[in-house]
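Here is what Swiss-Prot records for this protein:
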| type | residues | note |
| --- | --- | --- |
| BINDING | Gly12, Cys13, Gly14, Lys15, Thr16, Thr17, Arg120, Gln155 | ATP binding site |
| MUTAGEN | Cys13 to Ser | 66% of wild-type activity. Increase in substrates affinity |
| MUTAGEN | Lys15 to Met | Loss of activity. Increased thermostability |
| BINDING | Thr16, Asp32 | Mg(2+) binding site |
| MUTAGEN | Asp34 to Asn | Loss of activity |
| BINDING | Asp34, Arg58, Gly79, Arg139 | substrate binding site |
| MUTAGEN | Cys162 to Ser | No effect on activity and substrates affinity |
Amino acid sequence: MTEPIFMVGARGCGKTTVGRELARALGYEFVDTDIFMQHTSGMTVADVVAAEGWPGFRRRESEALQAVATPNRVVATGGGMVLLEQNRQFMRAHGTVVYLFAPAEELALRLQASPQAHQRPTLTGRPIAEEMEAVLREREALYQDVAHYVVDATQPPAAIVCELMQTMRLPAA
């Protein structure tokens, strides 16, 4: 397999952490669409949202997805990447999609402990636990629909990588 592997899921599910470890295990390159967008725009996610609103952010997110989708690469996508049908179609057509599932309570705990919390603008203006429940209600079907593989993201990252390597029959680097 040389096609890109796209990691999808809500904020805090481990897309970046697991994606980096999976890329290392495969000898692939790793890229995070949010970080790619920050480098190309010179703005943080919060700055893009403040300057261009969520529609502008989603447009930039789609552009980043297409720019980074190259062979031998693991791509951590933004939590809302699945909101646009064109992104879901693109990922399914151009790679393998892995959904890292974690319950809302777990996601909220991780986000509260995250040092990057200030860079992640609130989607709803509600407390993080309520927000994550609302986000999963809105997006769960989209994550499930786009995914080739669904993985329990409450496991340690190394266990998730091991599971993916076995399930996807991926050769180690």
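A Cβ is built for glycine as well, from the same backbone N, Cα and C atoms used for every other residue.
If you look for the noted substitutions, you won't find them, since the model keeps the original residues.
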Note = By a 10 Å Cβ neighbour count, the lowest-scoring of the binding-site residues Thr16, Gln155 is Gln155
Ask   = CA-CA, which of the recorded positions Lys15, Asp32, Arg58 lies nearest Cys162 (mutagenesis position)?
value = Lys15
Recorded positions compared (Lys15, Arg58, Arg139) - highest count of Cβ atoms within 10 Å = Lys15
Message = Distance check, please: Cα of Gly79 (substrate binding site) against Cα of Gly12 (ATP binding site), rounded to an integer number of angstrom.
response = 9
Among Gly14, Gly79, the most crowded of the binding-site residues [Cβ within 10 Å] = Gly14
Message = If you count CB neighbours within 10 Å, which one among the mutagenesis positions Cys13, Cys162 has the smallest count?
response = Cys162
Cys13 (mutagenesis position) versus Gln155 (ATP binding site) - Cα distance in angstrom = 10
